[in-house]
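Worksheet: the structure to be examined is printed underneath.
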Amino acid sequence: MYPSNKKKKVWREEKERLLKMTLEERRKEYLRDYIPLNSILSWKEEMKGKGQNDEENTQETSQVKKSLTEKVSLYRGDITLLEVDAIVNAANASLLGGGGVDGCIHRAAGPCLLAECRNLNGCDTGHAKITCGYDLPAKYVIHTVGPIARGHINGSHKEDLANCYKSSLKLVKENNIRSVAFPCISTGIYGFPNEPAAVIALNTIKEWLAKNHHEVDRIIFCVFLEVDFKIYKKKMNEFFSVDDNNEEEEDVEMKEDSDENGPEEKQSVEEMEEQSQDADGVNTVTVPGPASEEAVEDCKDEDFAKDENITKGGEVTDHSVRDQDHPDGQENDSTKNEIKIETESQSSYMETEELSSNQEDAVIVEQPEVIPLTEDQEEKEGEKAPGEDTPRMPGKSEGSSDLENTPGPDAGAQDEAKEQRNGTK
């Protein structure tokens, strides 16, 4: 059945030699024709070629970044001619060849495939094992054992068939296989109904691709019979529609959108914090600090020097009244008044300081601007002074009842002050 020269070769040596060869080197040793991968249209390309306008295709291409339809193909023909990284063999439990597609693959691959399969000690249903492709254009052969249904299927049959595809795809990922072709598993002499088998195959591969689309370039559904071709063509439109985006890609885009909005949300949170800090800053500005205390001390010194009006008990003296009383207060300076006013101002300042420390919003007393008197004004004030019967008390205000009731200096002191002013004049 096989050429005699192939029987004499040791399969291990042949496998090692073939796996080291480049694609061009292997092509020189092909014994049959082959079908390169680039000649097999993807499902997306095939659907575009069926009466769709170029404008629609351009729109779809721009909208669909990564479509699963670019990863799958439907091909009707001989699986042993496909030049892909691996083909899947619907094998029996012994892995020693049989009827249907299993026999075709063994015959095309040569005796070394059978020799290696004997070394694998069979395979359980739903599992898969991998060998070299030998004389096949495919680099590897993945052997999987499907369930025997005999026309009647149950949950166990469906699970076993799905596991055939899952275990085969696991080997694809582990061996860095970029292109693989699947036949119809268990639909031949094993009697699994064609349509349910196609649904399981398409659904299982779609779920795997959604998570591992970057692991492969192409998965080919290779059918031989017309009935299977019609079923797959119909079902692929349902499972792999042209505008069916990669689910994982959509998740990635959602993450990217969230990352883009993240900094903006962070900014807004930071801005809100800054605004709250600013608001807190405005509230704390009114609390008296060292600078305000110094200002109060300066005001105190000015009061001592110029006998200005004083606020008592935390009440603010009316500015207009203080402006009117200010010149007269300067005119009636005397040693006794200065001592008395100094004492009162000190007690008033202490009371004001206590109140300001207890209040949240301190009231900063603004002192009126003091305009020094010129010589002419002093002379006029001096002329006006003798005509006055009683001097006006410095620091007198409408709201200070204590100052109004305070007795003035004795008459002798007043006469003495008048004589001094007249003598000066």
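The backbone N, Cα and C atoms fix where each Cβ goes, glycine too.
Although substitutions are noted, the structure shown does not include any of them.
Annotated domain 'Macro' per Swiss-Prot: 59-240, in sequence order, evidence recorded as sequence analysis. The substrate binding site feature in Swiss-Prot is assigned to 77-79, 90-92, 97-102, 185-191, Phe224. The annotation that Swiss-Prot gives for the mutagenesis experiment Asn92 to Ala reads: Reduced ADP-ribosyl hydrolase activity; when associated with A-102. According to Swiss-Prot, the mutagenesis experiment Gly100 to Ala carries the annotation: Abolished hydrolase activity and ability to bind ADP-D-ribose. In Swiss-Prot, the entry for mutagenesis Asp102 to Ala states: Reduced ADP-ribosyl hydrolase activity. Reduced ADP-ribosyl hydrolase activity; when associated with A-92. The structure shown retains the original residue. Listed in Swiss-Prot is the mutagenesis experiment His106 to Ala, annotated as follows: Reduced hydrolase activity. Here the residue is the original one, while Swiss-Prot reports the published mutagenesis Gly188 to Glu with the comment Abolishes interaction with ADP-ribosylated proteins. Strongly reduced ADP-ribosyl hydrolase activity.
Here the Cα atom of Gly100 (mutagenesis position) is found 9 Å from that of Ala90 (substrate binding site). Reported as a whole number, the C-alpha separation between Asp102 (mutagenesis position) and Ala90 (substrate binding site) equals 6 Å. Under the three-state DSSP scheme, Gly191 (substrate binding site) falls in the coil class. In the three-state DSSP classification, Ala90 (substrate binding site) falls within a strand. Secondary structure at Gly97 (substrate binding site), as computed by DSSP, is coil. Comparing CA positions across the binding-site residues Gly77, Ile185, Gly191, the one lying closest to Asn92 (mutagenesis position) turns out to be Ile185. Classification of Gly77 (substrate binding site) by DSSP places it in coil, neither helical nor stranded.
Each residue contributes its Cα atom, and for Gly188 (mutagenesis position) and Gly77 (substrate binding site) these two points are 16 Å apart. If you measure from the Cα atom of Ala90 (substrate binding site) to that of His106 (mutagenesis position), you get 11 Å. Minimal Cβ crowding within 10 Å, among the binding-site residues Gly77, Ile185, is found at Gly77. If you measure from the Cα atom of Ile185 (substrate binding site) to that of His106 (mutagenesis position), you get 16 Å.
In sequence order, Ile148, Ala149, Arg150, Gly151 are the residues of the chain that are 6 or more apart from Gly191 (substrate binding site) and have a CB within less than 8 Å of its CB. Same-chain residues at least 6 positions away in sequence with a Cβ under 8 Å from that of Gly97 (substrate binding site) are, in sequence order, Gly103, His106, Leu114, Cys117.
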